[in-house]
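For the published mutagenesis Trp168 to Ala, Swiss-Prot gives the following note: Slightly increases IL11RA binding. Abolishes interaction with IL6ST. Abolishes stimulation of cell proliferation. According to Swiss-Prot, the mutagenesis experiment Arg172 to Ala carries the following note: No effect on IL11RA binding. Decreases stimulation of cell proliferation. Per Swiss-Prot, mutagenesis Arg190 to Ala is noted as: Srongly reduces IL11RA binding and stimulation of cell proliferation. Record note (Swiss-Prot) on the mutagenesis of Leu193 to Ala: Impairs IL11RA binding and mildly reduces stimulation of cell proliferation.
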Amino acid sequence: MNCVCRLVLVVLSLWPDRVVAPGPPAGSPRVSSDPRADLDSAVLLTRSLLADTRQLAAQMRDKFPADGDHSLDSLPTLAMSAGTLGSLQLPGVLTRLRVDLMSYLRHVQWLRRAGGPSLKTLEPELGALQARLERLLRRLQLLMSRLALPQAAPDQPVIPLGPPASAWGSIRAAHAILGGLHLTLDWAVRGLLLLKTRL
């Protein structure tokens, strides 16, 4: 009996492809088929980034008080207002949000690189902010892929950002970047929550 079993095992080993059923490809992730779940994840990441931005903006005001509005011509303009919420469409919102956040990511990277000694004390917070921005952008890209939406390019060519003219210039730039990002994320949370009800 043992000889027969061994003989069978030897014969089977000669044709492994016919005996072993192929399994799923290695490393194939589970893909969610529910866009509402993907949108929920994007909303949570956006809210978390909004809270981080609000906290960092408050730190900036404490460390470097600066009255008045601050702006940078290179920052994107806020595309939507409260009056336009009712007419929002998911493709336009996701496309514009991704383009705007890519611009803010570039500005945060620039701030970390060229902000000078004054902003070095905020380097850990700026690094964490950049990491969360990158994570949210990956989530938005995934959501757009699941919904078969085009990956839009920026409306205008990217212009390299020059170094701030002075230490005060870098501080004003930081106020402008954080303030603009805060407004963009606040609008994004409202818009995404509204659009979720239409899926």
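Each residue, glycine too, has its Cβ placed from N, Cα and C.
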Fewest other C-beta atoms within 10 angstroms, as judged across Arg172, Arg190, which are the mutagenesis positions: Arg190
Neighbouring C-beta atoms (10 Å sphere around the C-beta of Leu193 (mutagenesis position)): 15
Other C-beta atoms that fall within 10 angstroms of the C-beta of Trp168 (mutagenesis position): 13
Distance from Arg172 (mutagenesis position) back to Arg190 (mutagenesis position), taken between C-alpha atoms, in Å: 28
